[in-house]
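Have a look at the structure below before the remarks.
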Amino acid sequence: MNRPAPVEISYENMRFLITHNPTNATLNKFTEELKKYGVTTLVRVCDATYDKAPVEKEGIHVLDWPFDDGAPPPNQIVDDWLNLLKTKFREEPGCCVAVHCVAGLGRAPVLVALALIECGMKYEDAVQFIRQKRRGAFNSKQLLYLEKYRPKMRLRFRDTNGHCCVQ
């Protein structure tokens, strides 16, 4: 199956890598790709299809937060995701958080869009921003979820330059 290449989404002080899931056969290449982008945490939002031990051996923490394909994330995963980002980007400025689902077109982009929205971006702008790099991202159910999502501005803190930053 031909999968889209990983894409980096950078906004203000946040860096994300959206990617598809590897197999045990492609795990070495996948791990090298993560290291190239400086990934320290990988969030897996689909069922496990590979052994995470080799990834963790390379110093990349793997979190398993699966939710249904095509569906919006449950509230608990949204809370966990935003809390993770708040901590990561404060403690490791410049780090990159990777997130993957099966194809990297639905669940993973939704979580990145939520982070952008929580930082003050309008949902339409967040969708367009991600789709510029990840064509085909989001299905209609996910778009409706993002449209109705009401941010609590959990990632919106201003630094002295007026930039969104995580504190």
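Keep in mind that glycine also has a Cβ here, set from the backbone N, Cα and C atoms.
At each noted site, the model still has the original residue.
According to Swiss-Prot, the feature active site, proton donor maps to ASP69. For the recorded site, ASP69 (active site, proton donor), the DSSP three-state label reads coil. Other C-beta atoms found within 10 angstroms of the C-beta of ASP69 (active site, proton donor) number 14, with every protein chain shown included.
The active site, phosphocysteine intermediate annotation in Swiss-Prot covers CYS101 and is backed by sequence analysis. The Cβ of CYS101 (active site, phosphocysteine intermediate) lies under 8 Å from the Cβ of HIS20, ASN21, VAL45, CYS46, ASP69, ARG107, ALA108, each on the same chain and at least six residues away in sequence.
Annotated phosphate binding site per Swiss-Prot: VAL102, ALA103, GLY104, LEU105, GLY106, ARG107, in sequence order. Cβ environment of GLY106 (phosphate binding site): ASP69, GLY70, ALA137, PHE138, ASN139, GLN142 lie under 8 Å away, each six or more residues apart in the same chain. DSSP assigns GLY106 (phosphate binding site) to coil in the three-state reduction, placing it in neither a helix nor a strand.
Annotation comment: Swiss-Prot describes ARG107 as substrate binding site.
Here Swiss-Prot notes a mutagenesis experiment, CYS165 to Ser, with the remark: No effect on interaction with RABGGTB.
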